[in-house]
Amino acid sequence: MRTLWIMAVLLVGVEGSLFELGKMILQETGKNPAKSYGAYGCNCGVLGRGKPKDATDRCCYVHKCCYKKLTGCDPKKDRYSYSWKDKTIVCGENNPCLKELCECDKAVAICLRENLGTYNKKYRYHLKPFCKKADPC
């Protein structure tokens, strides 16, 4: 359990319920979230920002933009619930903002799965200072 939490801290971002986000990414991609996406490209990970390097990195960019649109909850602190039914993520919140937060995380997990073919190991530990400024969300 502790290992999964540590992995989650290094995930696509520090925002959101990291435990749930990590589980979603693992369920959708089959990849270790911290190792595969914790510092991927210009947008995945804690310090992520910049012009996306590829479609995988673009998933992380869109995820950060999704978080910026949330109002009424704190993606850095608030937790949500979801279930995994028939290999599908189902967000199960009554609170509209927490449901949107869950949907943001669901979208990035699905996007990463759909773009597994663009995953490039050379971007796994990409140095963020070399990233160019991205367009605003």
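Keep in mind that glycine also has a Cβ here, set from the backbone N, Cα and C atoms.
No substitution from the list is modelled in this structure, which keeps its original residues.
LYS23 to Ala appears in Swiss-Prot as a published mutagenesis result, with the remark: No change in myotoxicity when injected into mice. No change in myoblast membrane permeabilizing activities. Important decrease in bactericidal activity. No change in calcium-independent damaging activity against EYPC:DPPG liposomes. Decrease in calcium-independent damaging activity against EYPC:DMPA liposomes. Neighbours of LYS23 (mutagenesis position), defined as other CB atoms within 10 A of its CB across all chains, total 20.
Per Swiss-Prot, mutagenesis LYS31 to Ala is noted as: No change in myotoxicity when injected into mice. No change in myoblast membrane permeabilizing activities. No change in bactericidal activity. No change in calcium-independent damaging activity against EYPC:DPPG liposomes. Decrease in calcium-independent damaging activity against EYPC:DMPA liposomes. Its own atom aside, the Cβ of LYS31 (mutagenesis position) has 15 Cβ atoms within 10 angstroms in the protein chains shown. In the three-state DSSP assignment, the secondary structure recorded for LYS31 (mutagenesis position) is coil.
The note that Swiss-Prot attaches to the published mutagenesis PRO52 to Ala is: Important decrease in myotoxicity when injected into mice. Decrease in membrane permeabilization of cultured myoblasts. No change in bactericidal activity. No change in calcium-independent damaging activity against EYPC:DPPG liposomes. Increase in calcium-independent damaging activity against EYPC:DMPA liposomes. PRO52 (mutagenesis position) carries neither a helix nor a strand DSSP state and counts as coil.
Every protein chain considered, the tally of other Cβ atoms within 10 Å of the Cβ of HIS63 (mutagenesis position) stands at 25. The annotation that Swiss-Prot gives for the mutagenesis experiment HIS63 to Gln reads: No change in myotoxic activities. No change in myoblast membrane permeabilizing activities. No change in bactericidal activity. No change in calcium-independent membrane-damaging activities. Shows no hydrolytic activity.
In Swiss-Prot, the entry for mutagenesis LYS68 to Ala states: No change in myotoxicity when injected into mice. No change in myoblast membrane permeabilizing activities. No change in bactericidal activity. Decrease in calcium-independent damaging activity against EYPC:DPPG liposomes. Decrease in calcium-independent damaging activity against EYPC:DMPA liposomes. The structure shown retains the original residue. Taking a C-beta cut-off of under 8 angstroms and a sequence separation of 6 or more, LYS68 (mutagenesis position) has the following same-chain neighbours: CYS137.
Swiss-Prot lists LYS69 to Ala among its mutagenesis entries, and the accompanying note reads: Increase in myotoxicity when injected into mice. Increase in myoblast membrane permeabilizing activities. No change in bactericidal activity. No change in calcium-independent damaging activity against EYPC:DPPG liposomes. Decrease in calcium-independent damaging activity against EYPC:DMPA liposomes. For LYS69 (mutagenesis position), applying a Cβ distance below 8 Å and a minimum sequence separation of six or more within one chain yields GLU100, CYS137. Secondary structure from DSSP puts LYS69 (mutagenesis position) in coil.
All protein chains shown were included, and the count of other CB atoms within 10 Å of the CB of LYS87 (mutagenesis position) stands at 7. Under the three-state DSSP scheme, LYS87 (mutagenesis position) falls in the coil class. LYS87 to Ala appears in Swiss-Prot as a published mutagenesis result, with the remark: No change in myotoxicity when injected into mice. No change in myoblast membrane permeabilizing activities. No change in bactericidal activity. No change in calcium-independent damaging activity against EYPC:DPPG liposomes. Decrease in calcium-independent damaging activity against EYPC:DMPA liposomes.
For LYS106 to Ala, Swiss-Prot lists a mutagenesis experiment annotated as follows: Increase in myotoxicity when injected into mice. No change in myoblast membrane permeabilizing activities. Decrease in bactericidal activity. No change in calcium-independent damaging activity against EYPC:DPPG liposomes. Decrease in calcium-independent damaging activity against EYPC:DMPA liposomes. The Cβ of LYS106 (mutagenesis position) has 19 neighbouring Cβ atoms from other residues within 10 Å, across all protein chains displayed. Secondary structure at LYS106 (mutagenesis position), as computed by DSSP, is helix.
Non-local contacts of THR118 (mutagenesis position) by the CB criterion (under 8 A, 6+ apart in sequence, same chain) comprise ASP54, ALA55, THR56. Swiss-Prot lists THR118 to Ala among its mutagenesis entries, and the accompanying note reads: No change in myoblast membrane permeabilizing activities. No change in calcium-independent damaging activity against EYPC:DPPG liposomes. No change in calcium-independent damaging activity against EYPC:DMPA liposomes.
All protein chains considered, the CB of LYS122 (mutagenesis position) has 9 other CB atoms within 10 Å. The mutagenesis experiment LYS122 to Ala is recorded by Swiss-Prot, whose note states: No change in myotoxicity when injected into mice. Decrease in myoblast membrane permeabilizing activities. Decrease in bactericidal activity. Important decrease in calcium-independent damaging activity against EYPC:DPPG liposomes. Decrease in calcium-independent damaging activity against EYPC:DMPA liposomes.
In Swiss-Prot, a mutagenesis experiment is listed as TYR125 to Trp, annotated with the note No change in myotoxicity when injected into mice. No change in myoblast membrane permeabilizing activities. Decrease in bactericidal activity. No change in calcium-independent damaging activity against EYPC:DPPG liposomes. No change in calcium-independent damaging activity against EYPC:DMPA liposomes. Secondary structure from DSSP puts TYR125 (mutagenesis position) in coil.
According to Swiss-Prot, the mutagenesis experiment HIS126 to Ala carries the following note: No change in myotoxicity when injected into mice. No change in myoblast membrane permeabilizing activities. Important decrease in bactericidal activity. Decrease in calcium-independent damaging activity against EYPC:DPPG liposomes. Decrease in calcium-independent damaging activity against EYPC:DMPA liposomes.
In Swiss-Prot, the entry for mutagenesis LEU127 to Ala states: No change in myotoxicity when injected into mice. No change in myoblast membrane permeabilizing activities. Decrease in bactericidal activity. Important decrease in calcium-independent damaging activity against EYPC:DPPG liposomes. Important decrease in calcium-independent damaging activity against EYPC:DMPA liposomes. The structure shown retains the original residue. Packing around LEU127 (mutagenesis position) is summarised by its Cβ count: 9 other Cβ atoms lie within 10 angstroms of its Cβ, all protein chains included.
LYS132 to Ala appears in Swiss-Prot as a mutagenesis experiment; the accompanying note says: No change in myotoxicity when injected into mice. Important decrease in calcium-independent damaging activity against EYPC:DPPG liposomes. No change in calcium-independent damaging activity against EYPC:DMPA liposomes. Using a 10 Å Cβ-Cβ cutoff, LYS132 (mutagenesis position) registers 8 neighbours.
Candidates LYS87, LYS106, TYR125, HIS126, LEU127, LYS132 (mutagenesis positions) were compared with PRO52 (mutagenesis position); those inside 10 Å Cα-Cα are LYS132. Cα separation, LYS122 (mutagenesis position) to LYS31 (mutagenesis position), rounded: 16 Å.
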